[in-house]
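According to Swiss-Prot, the feature domain 'RRM' maps to 101-183, an assignment based on sequence analysis. Per Swiss-Prot, mutagenesis N106 to S or P is noted as: Loss of function. Here the residue is the original one, but Swiss-Prot notes a mutagenesis experiment at this spot, N106 to G, V or Y: Retention of function. Quoted from Swiss-Prot, the note on mutagenesis experiment A150 to S or C is: Retention of function. Quoting Swiss-Prot on the mutagenesis of A150 to Y, F, N or L: Loss of function.
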Amino acid sequence: MAPPKKTVKKMDLTSFLNDDTFGSSWAEEDVDLNKITIPIETANANTIPLSELAHAKNNSNNTRSGGFGGSFGGRSRLDPALGGGSSDRREEYPVPDAPPYRAVINNIPWDITPEGVQAWVEDGLVKPEAVEEVVLPKNLRDPTRLKGNAFVTLKERADLVAVLKFNGTKLNERTVYVSVAAPRRGGGADVDWSSARGSNFQGDGREDAPDLDWGAARGSNFRGPRREREEVDIDWTAARGSNFQGSSRPPRREREEVDIDWSAARGSNFQGSSRPPRREREEPDIDWSAARGSNFQSSSRPPRREREEPDIDWSAARGSNFQSSSRPPRREREKEEPALDWGAARGAQFGKPQQTKNTYKDRSLTNKKTTDEQPKIQKSVYDVLRTEDDDEDEEAEKQNGDAKENKVDAAVEKLQDKTAQLTVEDGDNWEVVGKK
């Protein structure tokens, strides 16, 4: 079953704001501030004794300090609102009777220069060259900015007294305050500690800190700094026992090194270092040529002469049939076939039509064709790169080939002569073998 539809009533914004069905807005109700109460819990910790209030009042009237008084500059340690007025005032120093006569000018402009401060002081005194030195300390966190004060050293005491009258005057439309600078301690840097309370400046010669009443500042239960304890002379003999012997005995003497006879310790056959050191062996002069063989040639032979690089015409060497122009091309030698009388060598039956002989004849013709059809040796394109040594080797091979050919020709001629002397006669006791 479907849930029943909710009835929705539409109204405009004005009707909605003027609708008081559920009451008016809580923001329009008037609140009586006098009826608002704040509960305050009373405890012993929040109760301030009257005697302590009177003591804090007296300290606020009688104590002067440069930042921290007997009770935080005249305020109560429990509630600062119960104390008197603030006593954070700069300490005033008297005019010194001996140099240096230094004055401090506070709240100077940020864009002032030492020359500007010197001119301002001398113009006020109407006395040129009255200023001896001007120092403008810079901010440690930002060295590009000044710290806000200047230390002016004057040559005469009367000028310092006159400069103090410039207090509260204008310097570049800015009110400045002039006072006697604190005396230097140990030749340290010029630091205005009253204006540098919140800085992290650490000078070389820091001024002595004022004697502050830290006990009143930290509470009644605060204990001051511990004093250094004196070293107690303890009787260690009683602590160590009745049989302990003090340090009255003389110190131990150093033991002398014993000269040990290591030869006896190492054995009866040990020989010490008394024998002379071994002499170095001389290297024998070995005849390496005899050791390497009878055919070895030493390096005393003259160096090989450098070969002259031939002037190669590479443009002419691009073709396959390139022939060097330095010498005529070598002609191919044709082998001379000896004229043999094969008829006399083969017998009386030579020339008859026989199948076997025809077969051998065809084979001999084939071998002859093969010999005739052997490819001729062609010169390579790189034949031009051959050097003189290659030519010499080629000439030697050529001579060896000619000698071998001459030997073959002589053997063939000898065989021909012997073959020519053969005769096939019936009376020569030749046996004819026929087919079976």
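Cβ atoms are placed via backbone N, Cα and C, with glycine included.
None of the substitutions listed is reflected here, since the structure keeps the original residues.
Other C-beta atoms found within 10 angstroms of the C-beta of N106 (mutagenesis position) number 18, with every protein chain shown included. Rounded to a whole number, the distance between the Cα atoms of A150 (mutagenesis position) and N106 (mutagenesis position) is 7 Å. Listed in sequence order, V104, I105, I108, I112, P114, V117, V134, V135, L136 are the same-chain residues at least 6 apart in sequence whose CB falls under 8 Å from the CB of A150 (mutagenesis position).
Residue counts of the domain 'RRM' (101-183) by helix, strand and coil are 22 helix, 25 strand, 36 coil (DSSP-based).
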